[in-house]
Amino acid sequence: MNVNGENNEKIDEHHLESSLAGVPTLPVSPLDHAKDLSQTNPNAQIGDLVTQTANLIAIKKQLLEDIAFNQHIQSMQVRAIQSFPQNNQVAPPFQQFDPRRRGLARMQKPESYKTVICQAWLESKTCSFADNCRFAHGEEELRPTFVEPLQNNKYKTKLCDKYTTTGLCPYGKRCLFIHPDHGPNAYIRADKLLEVSQRHALADIRDQMEQHIMTNGRIAAPPLSAIQHPLEMFARPSTPDEPAAKLPLGPTPVSTRGPRYELPTKELHDAEGAMTYPPSRWPLDPSMFALDAWNMAHRPASPLDSMVLGSAPNAGSFGMLGKQNTPGGVSGYSSAGSTPSQDLSSSSLNAASAAAAAAYFANSAVAQSLLMKSVATDPMMSCNGPFSPMPGFDQLAENMTKHLNLW
């Protein structure tokens, strides 16, 4: 320890003298200092070497980590540069997702578009997809296929399941299986051809009717010359030979929803000369429904029929306003007896309806002509009979009220 102290003192004195003399001196490195110490103490030299080695290892490890990090950054920069467009092309701006692009992609027609007959159309000529169907609706829409035929050893070696079970195959002649006895139509079996043809015919009729309604807006009404007279329509029932389309649009006539009255064409008498009635169609007393010529000519109209006749544009004298076609014609009548409201025991609604119907039929020129014809042809229609040709208005209203209650 004394030797080291003396050496340090000598070094300090040397530096002090050099600094005082103005001569620059180099700093002593730790290694030189270690050499000086090694000359004096070998244990101190070993400790210094171990410390320096550990420091060098730590520095090397840090340098390796820095190199790896720099290489990673460089590789990322190279990738970013390579992703840029080449040849001075400008990258398109960022576009947001448009849901219509997916729809456009779906609208792209594949090669198999309209190359096979639609199964639903083949069965009944109706398809829920209509024009948007991917399959052909008829041979006129059938497109040729561009798929090259492949070598298939099983071609036409088995029966077609669709053709044999259901009688229909949308592939027709292009089917890879056997269609036994297909006849003139390769899509439909011979025994199913009539049934399918009927379905197609009904579909064509339905399409024509829909097209007619869509073009005209509504079903065209028949001309006035083809429309029957209101009394003729009410006097006889509709027959199956008469199509419903010829009937005028509006409320259903009485003859189609109630007892079917028919004007007697000739007299009905039994052997004793008494008046007989035709068989009734209701399971009630026939005398309540079979009317004589007078009551038939003056059969009261229901409120619905009265409105129909009163609102018809060509009704003429069939208006419900009385003789002079004024409201006073109904209520302002003269009668030898009491008024209908005093004699009728039914409700006020039936009485009012009976009075209106009586005024309508009594004041109608057509009713008068029918009345005179009935009087001329029917011997029972006399002044002494149950109903006189010109009875009192009260009696006429009472009789009509009885029949009006049947409705």
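Quick reminder: no glycine exception, Cβ is built from N, Cα and C everywhere.
What Swiss-Prot annotates here:
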type: MUTAGEN; residues: Gly138 to Glu; note: In te36; sterile
type: MUTAGEN; residues: Glu141 to Lys; note: In te21; sterile
type: MUTAGEN; residues: Gly172 to Ala; note: In te22; sterile
type: MUTAGEN; residues: Ser238 to Ala; note: Severely reduced phosphorylation by mbk-2; when associated with A-239
type: MUTAGEN; residues: Thr239 to Ala; note: Reduced phosphorylation by mbk-2. Severely reduced phosphorylation by mbk-2; when associated with A-238 or A-302. Reduced phosphorylation by GSK3. Severely reduced phosphorylation by GSK3; when associated with A-339
type: MUTAGEN; residues: Thr239 to Asp or Glu; note: Slight reduction in phosphorylation by gsk-3
type: MUTAGEN; residues: Pro240 to Leu; note: In zu405; gain of function mutation and maternal-effect embryonic lethal due to improper degradation of the oma-1 protein in the embryo. Reduced phosphorylation by mbk-2. Severely reduced phosphorylation by mbk-2; when associated with A-302
type: MUTAGEN; residues: Ser302 to Ala; note: Reduced phosphorylation by mbk-2. Severely reduced phosphorylation by mbk-2; when associated with A-239 or L-240
type: MUTAGEN; residues: Thr339 to Ala; note: Reduced phosphorylation by GSK3. Severely reduced phosphorylation by GSK3; when associated with A-239
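Location within the structure of each feature annotated in Swiss-Prot.
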residue : record               : Cβ neighbours (10 Å)
Gly138  : mutagenesis position : 11
Glu141  : mutagenesis position : 14
Gly172  : mutagenesis position : 19
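You'll find the Cα of Gly138 (mutagenesis position) roughly 12 Å from the Cα of Gly172 (mutagenesis position). Each residue contributes its Cα atom, and for Glu141 (mutagenesis position) and Gly172 (mutagenesis position) those atoms are 14 Å apart.
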